[in-house]
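Colleague: Here it is, the structure in full.
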Amino acid sequence: MATSVDNRHYPTMNGVAHAFKPPLVPSPRSFDRHRHQNQTLDVILTETKIVKETEVITTVVDSYDDSSSDDEDESHNRNVPYYKELVKKSNSDLEPSILDPRDESTADSWIQRNSSMLRLTGKHPFNAEAPLPRLMHHGFITPVPLHYVRNHGAVPKANWSDWSIEITGLVKRPAKFTMEELISEFPSREFPVTLVCAGNRRKEQNMVKQTIGFNWGSAGVSTSLWKGIPLSEILRRCGIYSRRGGALNVCFEGAEDLPGGGGSKYGTSIKKEMAMDPARDIILAYMQNGELLTPDHGFPVRVIVPGFIGGRMVKWLKRIIVTPQESDSYYHYKDNRVLPSLVDAELANSEAWWYKPEYIINELNINSVITTPGHAEILPINAFTTQKPYTLKGYAYSGGGKKVTRVEVTLDGGDTWSVCELDHQEKPNKYGKFWCWCFWSLDVEVLDLLSAKDVAVRAWDESFNTQPDKLIWNLMGMMNNCWFRIRTNVCKPHRGEIGIVFEHPTRPGNQSGGWMAKERQLEISSESNNTLKKSVSSPFMNTASKMYSISEVRKHNTADSAWIIVHGHIYDCTRFLKDHPGGTDSILINAGTDCTEEFEAIHSDKAKKLLEDYRIGELITTGYDSSPNVSVHGASNFGPLLAPIKELTPQKNIALVNPREKIPVRLIEKTSISHDVRKFRFALPSEDQQLGLPVGKHVFVCANINDKLCLRAYTPTSAIDAVGHIDLVVKVYFKDVHPRFPNGGLMSQHLDSLPIGSMIDIKGPLGHIEYKGKGNFLVSGKPKFAKKLAMLAGGTGITPIYQIIQSILSDPEDETEMYVVYANRTEDDILVREELEGWASKHKERLKIWYVVEIAKEGWSYSTGFITEAVLREHIPEGLEGESLALACGPPPMIQFALQPNLEKMGYNVKEDLLIF
């Protein structure tokens with residue numbers, strides 16, 4: 001890759017040397033996140049003592065207040081007071097940003113962010129969009145914390161007082177301006193601009209064939225009121241050369257250090273004619289929605305190029321270089337291109353497609369999206385709803401300053417179209433340019449929606465550009481602007497009435513759902529498809545291995561045939577189910593899916609080597625064809641239309657509906673039971689939800705720790721029928737306590753560090769043991785029964801035992817007898833002791849408890865040492881077939897050396913009668 005612009009040297013022109021001088025290193029005193037993220041400019045100037053004299057302060061504030069007559073006229077023409085009112089309205093119901101626990105242990109841990117933002121690239125770097133309903137709720141102006149973010153790496157820690165921008169290259173008067181000089185010496189402009197990531201709606205492309213980009217949904221778009229200095233004024237001050245003098249491009253370079261091309265800054269460029277065109281309103285912005293920029297959006301200064309993709313708007317701007325050539329930044333060439341559909345990554349690199357100028361993206365294309373109805377929204381069909389129309393809503397935008405002139409909606413696949421009502425809240429600039437999105441709406445009859453199989457939207461701009469019907473795939477997944485379609489299906493909600501449920505094409509990030517995901521599941525298998533493509537995870541097809549499509553793998557998701565994908569390889573784990581230490585559910589929960597991340601999170605190197613014995617082939621993908629119509633709708637009459645309605649039977653609202661989906665939960669209470677034991681209470685997504693965890697099963701707690709997914713199994717201690725929350729009792733294994741484990745417990749320490757309000761994910765249920773009540777168990781699907789239970793636990797292994805005790809005692813008709821032997825290192829290590837002894841005291845005939853500790857205090861009245869045959873014979877029943885079962889959860893040495901041999905001596909068949917969690 002070419003060297004970065006840092007290393008460029010320019011010839012002397014008119015006696016001025018233009019070799020690059022490195023910019024000053026910003027002060028290590030970083031911009032204080034707590035005090036300065038949202039302060040107004042005059043406060044910052046005062047506190048950082050940028051200016052010393054009253055006269056200078058007055059000049060700065062006057063410039064900030066737009067006191068010049070030209071600026072006043074411009075502000076009046078742009079309707080700035082109206083936009084400022086919209087900013088206030090938009091921010092009125094916005095919760096404060098927080099230091100998100102997900103940013104701990106990253107370089108961005110100092111940045112406050114809105115916790116509702118959907119992260120698209122994991123923990124770091126921060127790339128995020130707002131939930132679509134949330135974005136639309138705030139209206140024309142997007143609150144800054146909900147504005148989409150595209151970061152390539154860590155956010156630079158900037159200081160207003162020592163930040164400067166260097167203007168160099170083909171200019172007569174190279175200069176370096178501080179922030180104070182920029183705002184005091186140049187006029188400013190303030191107007192709204194809609195920013196759009198070129199990857200907006202990319203996940204739809206990834207559903208067809210994986211691109212090299214991550215999964216943007218349809219909220220990679222936001223609108224703010226931006227204030228800054230016109231770029232043309234700065235270049236004019238510095239004496240930019242003419243085209244004849246070689247000044248053809250204006251390059252921008254940011255401050256962040258990135259890995260691309262072996263190490264570089266983020267940089268890009270635009271043509272000189274664009275940079276100098278006053279009609280284009282290009283500014284160096286230092287304010288957003290009336291406040292200084294926040295770190296994620298480029299504090300202290302960034303480029304705003306209205307009507308262009310976000311990739312041209314360099315944040316944390318440090319240098320402007322006027323050159324004959326385009327920017328030679330790695331990111332200028334290896335990003336923001338729309339290559340022909342035939343070009344894959346290998347071809348793009350080998351044939352230098354990245355460097356062909358005709359494929360660079362600058363101006364946005366025309367686009368529109370349906371935002372109402374939302375995904376999974378249900379419209380009831382009844383006497384009330386059918387008496388009034390339903391209002392479809394959405395947004396539309398175009399690029400280059402072109403006005404969106406028409407939005408149309410079709411309910412019949414494009415045979416007929418209805419023209420929507422447009423809401424343009426923006427006044428054009430004096431050159432007639434429009435830089436913002438507009439909103440559209442259309443009233444439709446509910447019965448027309450009932451007979452439609454889908455709803456699609458397309459927009460037109462003043463140049464009569466419109467959106468294509470079908471998706472056009474490209475390697476980077478950019479500029480996707482095909483008709484936005486939502487599918488409709490008839491359902492029957494639990495109240496018994498008919499309803500229409502709406503499905504958007506995708507959901508952002510790694511969230512499951514959307515009709516395109518369903519279509520992908522219905523792809524024909526690789527054996528009958530002639531159009532085989534290379535897998536993203538296996539760039540070169542291995543002809544020695546059998547190749548399987550994702551749709552073929554998805555069929556193998558049962559105990560009879562359990563396949564998984566790890567790093568693009570296919571493994572048949574069916575014969576390993578019965579031997580898996582974590583039980584069959586741990587495999588079945590991921591059967592038929594790509595579980596690379598989960599597998600890496602919980603398996604050792606030994607397990608990874610063992611997996612190779614089960615490898616059967618490699619993953620491919622198939623060419624995309626539209627699947628058969630799976631809608632229940634027909635358009636002719638309502639007789640066949642309603643025939644296949646799916647009955648949604650009344651059921652409890654439970655969180656763990658799909659064991660493969662992660663459920664976000666929020667920490668609402670943390671109690672210290674002892675120096676190293678905590679009780680955590682997490683709120684479920686809905687206040688009226690039950691967890692839905694069968695007795696005997698457990699959940700995975702999922703967290704990103706040190707940039708890696710970490711999964712740990714926990715059994716909740718909350719009641720099975722608890723509503724709105726889940727309780728976990730966790731022993732915290734601190735680092736530098738146990739010599740064998742100097743780093744301590746990764747997950748337990750992470751949970752202990754979480755502040756109230758933090759979010760984690762859980763998934764489940766999993767586990768091979770389920771207690772069905774009245775002595776009945778299902779073990780890997782096979783029934784077992786006992787009147788008496790020997791319940792043997794070590795350390796934190798008490799939690800699944802606790803769960804079963806709780807369930808049995810909550811049922812007055814369950815007469816199962818329970819005999820608990822609970823081993824720990826010391827008396828202080830005994831978990832949930834108060835609850836256990838309270839139950840034992842209240843239910844003396846049904847529950848008996850005995851403790852064993854390795855180290856005892858004086859006066860200890862239970863056993864000391866380890867679990868022995870004598871302890872077991874005295875405190876649990878003999879092993880009698882059909883009468884007794886042993887349940888065990890604890891360290892492997894306890895089970896292998898203390899329990900199994902001694903239980904055998906007591907008549908237990910350890911293969912059949914010992915149930916190990």
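Here the Cβ of each residue, glycine as well, is placed from N, Cα and C on the backbone.
I grabbed these lines from Swiss-Prot:
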type	residues	note
BINDING	His580, His603	heme binding site
BINDING	712-715, 729-734, Phe741, 746-748, Thr799	FAD binding site
DOMAIN	545-620	domain 'Cytochrome b5 heme-binding'
DOMAIN	660-772	domain 'FAD-binding FR-type'
MUTAGEN	Ala198 to Thr	Loss of activity
Colleague: With DSSP helix as H/G/I and strand as E/B, how many residues of the domain 'FAD-binding FR-type' (660-772) fall in helix, strand and coil?
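Modeller: Helix, strand, coil within the domain 'FAD-binding FR-type' (660-772): 8 helix, 57 strand, 48 coil.
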Colleague: By a simple count of other Cβ atoms within 10 Å, which of Arg712, Lys731, the binding-site residues in the record, is least packed?
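Modeller: Counting other Cβ atoms within 10 Å of each of the binding-site residues Arg712, Lys731 gives the minimum at Lys731.
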Colleague: Across the domain 'FAD-binding FR-type' (660-772), what does the mean pLDDT come to, as a whole number?
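Modeller: A mean pLDDT of 87 is what the predicted model shows over the domain 'FAD-binding FR-type' (660-772).
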Colleague: For the C-alpha pair, I'd like the distance in angstrom between Lys731 (FAD binding site) and Ala198 (mutagenesis position), rounded off.
Modeller: 47
Colleague: Quick one: among the recorded positions Ala198, Val729, Met747, which has the most Cβ atoms sitting within 10 Å of its own Cβ?
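Modeller: Answer by Cβ density within 10 Å: Ala198.
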Colleague: Find, among the binding-site residues listed as Tyr714, Tyr733, Phe741, the one whose Cβ has the highest number of other Cβ atoms within 10 Å in the structure shown.
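Modeller: The residue with the most neighbouring Cβ atoms within 10 Å is Tyr714.
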Colleague: Calculate the distance in Å between the alpha carbons (Cα) of Phe741 (FAD binding site) and Ala198 (mutagenesis position), and round it to a whole number.
Modeller: 47
Colleague: Which ones in the same chain are close to Thr799 (FAD binding site), with CB under 8 Å and 6+ residues apart in sequence?
Modeller: His698, Tyr714, Thr715, Pro716, Thr717, Val729, Leu831, Val832, Cys889
Colleague: Which of the three DSSP-derived classes (helix, strand, coil) applies to Thr799 (FAD binding site)?
Modeller: helix
Colleague: Can you grab the distance from Tyr733 (FAD binding site) over to Ala198 (mutagenesis position)? Cα atoms, rounded to a whole Å.
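Modeller: Given the Cα positions, Tyr733 (FAD binding site) is 45 Å from Ala198 (mutagenesis position).
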Colleague: Using the alpha carbons only, what distance in Å do you get between Ala198 (mutagenesis position) and Met747 (FAD binding site) once rounded?
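Modeller: Ala198 (mutagenesis position) to Met747 (FAD binding site), Cα-Cα distance: 37 Å.
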